[in-house]
Each structure stands twice: as C-alpha cells, then as structure tokens.
Amino acid sequence: MEFNEKLQQLRTGKNLTQEQLAEQLYVSRTAISKWESGKGYPNMESLKCISKFFSVTIDELLSGEELITLAETENRSNLKKIYNYIYGILDMMAVAFIFLPLYGNSVGGYVYAVNLLSFTATTPFNLAVYWSAFAALIIIGIGKIISTHLDKEKWGGIATKCSLTITALAVCFFAAAREPYITVLVFLLLIGKIFVWIKQMGMK
C-alpha cells in the first residue's frame, strides 16, 4: 500500500475530514488533499507529526523507495531555499551601490569618485532613475527573503523576474550614462543572479 492510501485509511479510520486532519497537523487542507491523491509527500516535520498523531512509525507510513523519494525531495527543497536566500541577499547588496564611491563628480577640471549621496554631476532625471533602481532592488530582495521564509513560491518567482528585468535595464542605463564603475558592478550582479537562477531552474 502506498503512502497516500495509508494516510487516507488512517484518516478515515479516525472519522476525520481532510479539514479536521489539516487542523491537527497545522497544515492546509490542500496539503492533505495533495498527499492523499499521491501528488506529493509531506516534509520530514509533517511526517513526524503524522506519525505521532496516528501512533505509527515512519517506516510503517513509507516504503523504502518512498523514503528515498522523500529525502531527494527534501534535499531539492532545501537547496532551492538556499538559492532563494542567496538571490535575495544579492538584491539587497544594491544598498552598497548607494554608499560606495562609484560615481564621477567633476570639480574644477578634476574628477572625484563619490557615493550616490554626494553625486551631482548628472541630471535630476538620471539621479531619480538611479535611486529608483536601487530602492526597487532592495525592496525586492527583502520581499524575496520573506517569501522564501513563508514558502510563497509564486511570490518568489515574481520577485525573481522583476529583479532580473530591473538589473538588466540598470546595466543598460548606467552604460548609456557613461558611469563605468557602477556599470561593471551591476553587470557582475546580473551575472550572479543569472547563475543562481539557472541553478534554481535545475532543481525543478
């Protein structure tokens, strides 16, 4: 008997609905439905809760092959989380581009490297774009970390797409504005994000 059949049998044996079992295990009814339909397995924490609630061992719930599948799924899930956290941190690193002296201020025929707070040798429009891009990346990075912590994969996916788009546009804009230092660093940031994104895609 497969895990999904065992879970359904144990639940009906206690005369519980999927909703009632979900409340006991502190998961959603959708999760119970997915497990009972054979579309996925619970993580180790949920599996321990199921084992304790029904007073059965994990070995009784899962066959050897299912345990291997669960371990592989858990490993992929953990790696994806790590990559998501790294991605969020990369976005939040945009705060460094505000405080590092990466912009050229021309004063009396000399060019001085200054941070964005002191940068005046550009148009108000350009400054607005610089600040908007960095603020957006920082906010997206925070959102990415929060969505990962809350297991909101859909939100994380949207954040990733927005982040890649903004970073790519920022590279083009800084290059057009002839800001070599920040262009190179944002380009390297984009490469790092693409690398992490490709690794994430490989986990599916």
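Glycine too: its Cβ is placed from the backbone N, Cα and C atoms.
At each noted site, the model still has the original residue.
Residues or ranges marked as domain 'HTH cro/C1-type' by Swiss-Prot: 7-61. Counting residue by residue with DSSP, the domain 'HTH cro/C1-type' (7-61) contains 38 helix, 0 strand, 17 coil.
For the mutagenesis result R11 to K, the note given in Swiss-Prot is Loss of activity. Does not affect DNA-binding and cellular localization. Within the same chain, residues at least six positions away from R11 (mutagenesis position) with a Cβ under 8 Å of its Cβ are Q18, L21, I32, E36.
Here the residue is the original one, but Swiss-Prot notes a mutagenesis experiment at this spot, S33 to L: Loss of activity. Does not affect DNA-binding and cellular localization.
Per Swiss-Prot, mutagenesis G64 to S is noted as: Loss of activity. Within the same chain, no residue at least 6 positions away in sequence has its Cβ under 8 Å from that of G64 (mutagenesis position).
The DSSP secondary structure for G64 (mutagenesis position) is helix. Here the residue is the original one, but Swiss-Prot notes a mutagenesis experiment at this spot, G64 to D: Constitutively active. Does not affect DNA-binding and cellular localization.
Its Cβ taken as reference, E179 (mutagenesis position) is surrounded by 21 other Cβ atoms within 10 Å in the chains shown. E179 to K appears in Swiss-Prot as a mutagenesis experiment; the accompanying note says: Loss of activity. Does not affect DNA-binding and cellular localization.
Summarising the environment of S33 (mutagenesis position), the number of other Cβ atoms within 10 Å of its Cβ, over all protein chains shown, is 13. When pLDDT values are averaged over the domain 'HTH cro/C1-type' (7-61), the model yields 91.
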